[in-house]
Amino acid sequence: MGLIWLLLLSLLEPSWPTTGPGTRLRRDAGGRGGVYEHLGGAPRRRKLYCATKYHLQLHPSGRVNGSLENSAYSILEITAVEVGVVAIKGLFSGRYLAMNKRGRLYASDHYNAECEFVERIHELGYNTYASRLYRTGSSGPGAQRQPGAQRPWYVSVNGKGRPRRGFKTRRTQKSSLFLPRVLGHKDHEMVRLLQSSQPRAPGEGSQPRQRRQKKQSPGDHGKMETLSTRATPSTQLHTGGLAVA
């Protein structure tokens, strides 16, 4: 009888943990690809490197494009708005990545609903960023946007560094795949210079140095006047034309 009970327990054992991991997978992955459920708090400073070899950058003028070089406008702050939904802000431009109702990417000077993107993990290890507000049906690019539409509009940069319109994008295209890169040494230097230049008040720190240089200049007429007023004739020692108290 003891052997029979052991066999029954061994058959029931594998079924116990299946409910836990199964629910975990369904909670972490919504539809295709995974969702960053753990994000929140402080923003992540990253560079979004597209599979087309361009870094996504946001300009102060509101333009969005890709850059092959090390640009300060490609340093971004990715902040979690909700579970799987992020807002992308340019650190140096101060603008938010946004997509309008025509599927065009632009850099907005203020945060709005067009600045929210659904961040998902692609099977190849890249990330995709789809507009949370706009999407289209499966009937074609010219279809009207519907609340129950299925195909999202993705952030995309083509092989020439130009953004593609949302209704022309697919999640499997190289132009829609981005790899969040950690900032390098040069990027950290630019961020440090930006942070150190912001809190400084205008006109402070540089004037005292200039005043010291003016006082230390030899042969200055103003210096001779100050020395003559401070020193008395009885305590002056003349060496080489300079008065020392």
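Heads up, the Cβ atoms here are built off N, Cα and C, so glycines get one too.
For all the noted positions, this structure keeps the original residue and models no substitution.
Keep in mind the model is a prediction, meaning the values are calculated, not measured.
In Swiss-Prot, a mutagenesis experiment is listed as Asn65 to Gln, annotated with the note Not glycosylated. DSSP gives Asn65 (mutagenesis position) a strand state.
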Item to complete: Name, in the order they occur in the sequence, the residues of the same chain whose CB lies under 8 A from the CB of Asn65 (mutagenesis position) and which sit 6 or more residues away.
Response: Tyr54, Gln57, His59, Val157, Gly161, Arg162, Pro163
